[in-house]
Amino acid sequence: MLKKIALTLCPAIVGSLLFFTAPASAHVSVKPAESAAGSWETYTMKVPSEKNLPTTKVVLKMPKDVEFQQYEPIPGWKVSTQKHDDKSVSVTWEATDGGIQEGQFQQFTFVAKNPDKAEEAAWDAYQYYKDGSIVEWTGDEDADTPHSITNITSAKQVTDEHGATKTEDDSENSGSSALDITAMVLSAAAIILSVAALVKKKRA
């Protein structure tokens, strides 16, 4: 009975998960989601075409304190930069051929220097379609068209396998603790073997 219920519910659960995760995967995104302060990072912007029209242009506004440095050339796209009055910089990728067709995506790679302090970097992107319509990826996390976020962390911070943030000192302390425990275990094993050998010798 339980097996039947599980078999019935599994497709529904999987379908629900796909329903909720699919729209997010179609968003314009900038990766990595986390980067060290003060570093030169290689970022990748992924742009899917959500309409039955080609995407012909993408404009990405650099977050505050993030300094655009260079880009990777892509056949079929020309790149230009523009400085604004607020000292921010926008980078434009414009198609010289067919653009991003329906059902396709394109990745744009560039290098930028991160700010020297920890902060959130919000990537505002503007996606232009062939009919002149524009999708503004500038909203917050819960918006229909959210901007991508990169967490700029302290240079000494790292993220462990559970997603928790810790400093390099913590990592070193963890390593030292592990070595101490190993040494204690080996010492205890040596003592046990010594006692066992002594008892055996006395019995003999």
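From the backbone N, Cα and C atoms, a Cβ is placed for every residue, glycine too.
When secondary structure is read from DSSP and collapsed to three states, His27 (mutagenesis position) falls in the coil class. Sequence-distant neighbours of His27 (mutagenesis position): residues of the same chain at least 6 apart with a C-beta under 8 Å from its C-beta are Pro48, Trp137, Thr145, Pro146, Ser148. The Cu(2+) binding site feature in Swiss-Prot is assigned to His27, Glu50; the stated evidence is experimental evidence.
Swiss-Prot gives this note for the published mutagenesis His27 to Ala: Decreases the ability to bind Cu(II) by approximately 2-fold and abolishes the ability to bind Cu(I).
As a published mutagenesis entry, Trp137 to Ala appears in Swiss-Prot alongside the note: Does not decrease Cu-binding capacity.
In the three-state DSSP classification, Trp137 (mutagenesis position) falls within a strand. Take the CB of Trp137 (mutagenesis position) and look out to 10 A: across all protein chains shown you find 22 other CB atoms. According to Swiss-Prot, the mutagenesis experiment Trp137 to Phe carries the following note: Retains 60-80% Cu-binding for both oxidation states.
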**Item:** Sequence-distant neighbours of Glu50 (Cu(2+) binding site) in its chain (C-beta under 8 A, six or more apart)
**Value:** Ala26, Val135
